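Heads up, the thing below is written out as structure tokens.
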Amino acid sequence: MGKAENYELYQVELGPGPSGDMAAKMSKKKAGRGGGKRKEKLENMKKEMEINDHQLSVAELEQKYQTSATKGLSASLAAELLLRDGPNALRPPRGTPEYVKFARQLAGGLQCLMWVAAAICLIAFAIQASEGDLTTDDNLYLALALIAVVVVTGCFGYYQEFKSTNIIASFKNLVPQQATVIRDGDKFQINADQLVVGDLVEMKGGDRVPADIRILQAQGRKVDNSSLTGESEPQTRSPECTHESPLETRNIAFFSTMCLEGTAQGLVVNTGDRTIIGRIASLASGVENEKTPIAIEIEHFVDIIAGLAILFGATFFIVAMCIGYTFLRAMVFFMAIVVAYVPEGLLATVTVCLSLTAKRLASKNCVVKNLEAVETLGSTSVICSDKTGTLTQNRMTVSHLWFDNHIHSADTTEDQSGQTFDQSSETWRALCRVLTLCNRAAFKSGQDAVPVPKRIVIGDASETALLKFSELTLGNAMGYRERFPKVCEIPFNSTNKFQLSIHTLEDPRDPRHVLVMKGAPERVLERCSSILIKGQELPLDEQWREAFQTAYLSLGGLGERVLGFCQLYLSEKDYPPGYAFDVEAMNFPTSGLSFAGLVSMIDPPRATVPDAVLKCRTAGIRVIMVTGDHPITAKAIAASVGIISEGSETVEDIAARLRVPVDQVNRKDARACVINGMQLKDMDPSELVEALRTHPEMVFARTSPQQKLVIVESCQRLGAIVAVTGDGVNDSPALKKADIGVAMGIAGSDAAKNAADMILLDDNFASIVTGVEQGRLIFDNLKKSIAYTLTKNIPELTPYLIYITVSVPLPLGCITILFIELCTDIFPSVSLAYEKAESDIMHLRPRNPKRDRLVNEPLAAYSYFQIGAIQSFAGFTDYFTAMAQEGWFPLLCVGLRPQWENHHLQDLQDSYGQEWTFGQRLYQQYTCYTVFFISIEMCQIADVLIRKTRRLSAFQQGFFRNRILVIAIVFQVCIGCFLCYCPGMPNIFNFMPIRFQWWLVPMPFGLLIFVYDEIRKLGVRCCPGSWWDQELYY
């Protein structure tokens, strides 16, 4: 058991001890288990991994891991280490049971309120049943209806939401199945999960790296780190330590990254959860989901509703006790008022409105996993976006060329209509020949009908870009190569930093060979003695070297990867046909070459991104780039897409312009700021928050997954609602921590998709703008729906208040209220989700979560005490009219309740002296229920029309633009008619046929509501910022 516990703690700590021995540090944390240490563990995982294996010599590595750089571990030691450390696999967390996920759907803010209301109804049912009250069943039906609403909406939410996020399960797809290992000097294949630290492993192109490995030997080794670090360009791996950071150095290969080409041999230095990828997985799964803004708003709303309900209930409980009711009867009244105050239909309204918006977004390639995330995107004030694959295409493309002493922009379109140089130029032909022949990439067969930019290429990103550019300019690059057969080649390696190949010429009458070379521009130039200018070889003197340096710096400053190209015709005399070229002996010249030109490449921005960033800026949303790529490249892309706006300068730019040291520049003068990972590592949280506050335009480069998470947290400390976009494994912790995580659907890793709340199916950053717009619109429309839904609470509540205090026969029954809440008013309420925006909501600043509430005081006051009061007057006017026309004048109704409800009294006289039996009185009471119901519905038609806008006149918005609302109103009227006049309704739901004139009584009140609201809106529009605006605009 001791070893098992050690393994568990080893995975939690993920750091070395003072001597560099990781196991020693694990034992120190042995007492740190338990829930109380979870936060500390998460903070430890946020820290950068402090390992020094990349800086140790081979002898020191052998000593540290008790291994051999030639024979590997002994089999016995490997077995001991496997027992100590456990398998080389990512340890999945304990999954959330499905019943718990479903239970969460039943326990939100509104759900809890409705559960309490249902419990109160059941208690009231029990009390009334014990007293023999005939209205007992109403409370039972109400309780069952409330429970049904919660369960049905819970099922709906559970169905809509994806299965629970399981971060580490998605990382399993990255784990290789087999690994080539050397133990006791013997080479054999084992399952990758059996690897241990100190194992000597071999890798080749096409393999996935089986663990974190310190490279000992490498030949042409390149790996794809894009999903881990965000770098589009393949990364060279070699035995040399090139950087003090283990994430930056070339002699560490990371677990799960893909080997693109070459071979390598190295020692395993970390396995399983202790690897970089394992650390990210643990970090992502350890981050708790934040409450969404809409969830916070609903909690705030529930607090308001519960507080008002208890206040009113307690007030009238005291009143009932004071006027002589028994305690149990007064308690029943208290419960009835509390339940009447609960908007039973609101939960369904909110769920359906969010679902409709989610469906609308899905049609625009945005899939929402969590319904509440729909509104969150609309509240977003900061977007932290990854660069590679999100803002850019994750596809290297030729961008510029320098030849004949001119820089040309490359046209990578099919028709080549934008090409800015003369393709008949001799220098261009030479440069094109070199970049086509000195290239190992090849098109996958059978793609002749596929457009060149979309063709699949076998090869690394740079050579792919060169091949596609060659295909676009030459027409048939592969056929062109066949005309120049390759006889010799030296692949690119980190020592030489060039690639060389020798070819025979296409002209059979010319028996010469041509040597072509590409590589790092400075390395290629130093092997040249001449330069091609307009097809002529000129001596490479100081003038041309300066011209080269100027062009090189210019292209490099754009954040582009620059390659140099040169050639040399080999004389027939020294290198006749059939000459045996030997790459080991290098029996051919590698100097005295002729420089042809420079080609620069970049992972270009998506075409729609600049416009999307501009729209975000217009909408008051700050876009921050957070990438693992180089600072120069990151800054260049940020400038090209508008994250760094034209004219904005960093501290370094200002210092260069003023020709002063950087430390003499006032940092507050710099609008833009580029911070790399090493700088970020040395900053404390307060410094980072201050930098975010000082510089509106921010770019973070060379960041680790831990740092991305810290950046998100810092933005949240400033009060921002943060959206994070990303596609790589390295983005998953930040995606989980953000208020809303947005993953790429095509290029995104499974880990990123699982951590996110929303997935962009088309990988288009511009789709986020659509999401923001829809999110803002649904917030506005939810506000309207809630205002509409709350208004009728007052005419539903006041009958009970009058019933208790004035002792009139009950004007409105529980079942009738249920039909209002869950039947007739649901459709108009939902139809407001289809309402168009009143103005260009993308020109407004994001809402302030602390100030701009979903349900604020003006909304509650206006809905309850103004429109709700008018509806109550309408209802009582219709009620007393119906009672009077049947012989019960208003003054007689006051205090009538005890006799009216006495089922033993069969001869109660009305105002005309007519005697009424209990059955007749009950029939009249049900008629009054129906009259009050119709009155509310007629006023609610006016209410839904005024809710179309909050500021504009309803005439400006148009009555018939929202056809769904028109249909909902017609449906509402039809339902009302059906309930009133369908045979059998009196016996089933207590609805009675009513006279036509009783439909007309509430209409003047509906007109009053409409006129009153138009006056309110006029004042809001005419007096912005005034008392009228502040108190009456909700």
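A Cβ is built for glycine as well, from the same backbone N, Cα and C atoms used for every other residue.
Here the original residues are kept at every noted site.
One mutagenesis experiment catalogued in Swiss-Prot, Ile120 to Ala, is accompanied by this note: Has potassium-independent constitutive ATPase activity. DSSP classifies Ile120 (mutagenesis position) as helix under the three-state reduction. In this view, Ile120 (mutagenesis position) is surrounded by 24 other Cβ atoms within 10 Å of its Cβ, with every protein chain counted.
Annotation of the published mutagenesis Ile120 to Met in Swiss-Prot: Has normal potassium-dependent ATPase activity; the original residue is retained in the structure shown.
Mapped onto three states, the DSSP output places Met335 (mutagenesis position) in helix. Neighbour density for Met335 (mutagenesis position): within 10 A of its CB lie 23 other CB atoms from the protein chains shown. One mutagenesis experiment catalogued in Swiss-Prot, Met335 to Ala, is accompanied by this note: Has potassium-independent constitutive ATPase activity.
The feature K(+) binding site is assigned by Swiss-Prot to Val339, Ala340, Val342, Glu344, Glu796, Glu821, with experimental evidence given as support. Over all protein chains present, the Cβ of Ala340 (K(+) binding site) has 24 other Cβ atoms lying within 10 Å. Following the DSSP three-state reduction, the secondary structure of Ala340 (K(+) binding site) is helix.
A mutagenesis experiment is reported in Swiss-Prot for this position, Glu344 to Gln, and the note states: Reduces potassium-dependent ATPase activity.
One entry in Swiss-Prot concerns the mutagenesis experiment Glu344 to Asp. Its note says: Loss of ATPase activity.
For Asp386 (Mg(2+) binding site), the count of additional Cβ atoms within 10 Å of its Cβ stands at 31 [all protein chains shown]. Taken from Swiss-Prot, the feature Mg(2+) binding site covers Asp386, Thr388, Asp727, Asp731.
Classification of Asp386 (Mg(2+) binding site) by DSSP places it in coil, neither helical nor stranded. The active site, 4-aspartylphosphate intermediate feature in Swiss-Prot is assigned to Asp386.
The mutagenesis experiment Glu796 to Gln is recorded by Swiss-Prot, whose note states: Has normal potassium-dependent ATPase activity. Around Glu796 (mutagenesis position), the same-chain residues six or more apart in sequence whose CB sits under 8 Å from its CB are Ala340, Leu812, Ile817, Ile820, Ile936, listed in sequence order.
Taken residue by residue with DSSP, Glu796 (mutagenesis position) is part of a helix. Swiss-Prot gives this note for the published mutagenesis Glu796 to Asp: Reduces potassium-dependent ATPase activity.
Cβ contacts within 10 Å of Tyr800 (mutagenesis position), excluding its own Cβ and spanning all protein chains shown: 23. While the structure shown retains the original residue, Swiss-Prot records the mutagenesis experiment Tyr800 to Trp with this note: Has constitutive ATPase activity that decreases in the presence of potassium ions. Has potassium-dependent ATPase activity; when associated with S-804. Has weak potassium-dependent ATPase activity; when associated with G-812.
Among the mutagenesis results in Swiss-Prot, Leu812 to Gly has the note: Inactive due to impaired folding. Has weak potassium-dependent ATPase activity; when associated with W-800. The residue drawn here is the original one.
For Glu821 to Gln, Swiss-Prot lists a mutagenesis experiment annotated as follows: Has potassium-independent constitutive ATPase activity. The Cβ neighbour count for Glu821 (mutagenesis position), using a 10 Å radius over every protein chain in view, is 25.
One entry in Swiss-Prot concerns the mutagenesis experiment Asp825 to Glu. Its note says: Reduces potassium-dependent ATPase activity. Sequence-distant neighbours of Asp825 (mutagenesis position) (same chain, six or more apart, CB under 8 Å from its CB) are Gly345, Tyr788, Thr789, Lys792, Glu937, Gln940, Gln972, listed in sequence order.
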From Val339, Val342, Thr388, Asp727, Asp731: binding-site residues whose CA lies within 10 A of Ile120 (mutagenesis position): Val339
Residues satisfying Cβ distance under 8 Å from Asp731 (Mg(2+) binding site), sequence separation of at least 6: Asp386, Pro705, Lys708, Val724, Thr725, Ala743, Ala752, Ala755
Surrounding CB atoms that lie within 10 Å of the CB of Val342 (K(+) binding site), all protein chains: 26
Mapped DSSP class for Asp727 (Mg(2+) binding site), helix or strand or coil: coil
Cα separation, Val339 (K(+) binding site) to Glu821 (mutagenesis position) (Å, whole number): 12
Cα proximity to Tyr800 (mutagenesis position), best match among binding-site residues Val339, Val342, Thr388, Asp727: Val339
Secondary structure of Glu821 (mutagenesis position) (DSSP, helix/strand/coil): helix
Distance from Val342 (K(+) binding site) back to Thr388 (Mg(2+) binding site), taken between C-alpha atoms, in Å: 49
Between Asp727 (Mg(2+) binding site) and Val342 (K(+) binding site): CA-CA distance (Å): 43
Where Leu812 (mutagenesis position) sits in the secondary structure, as DSSP reduces it to three classes: coil
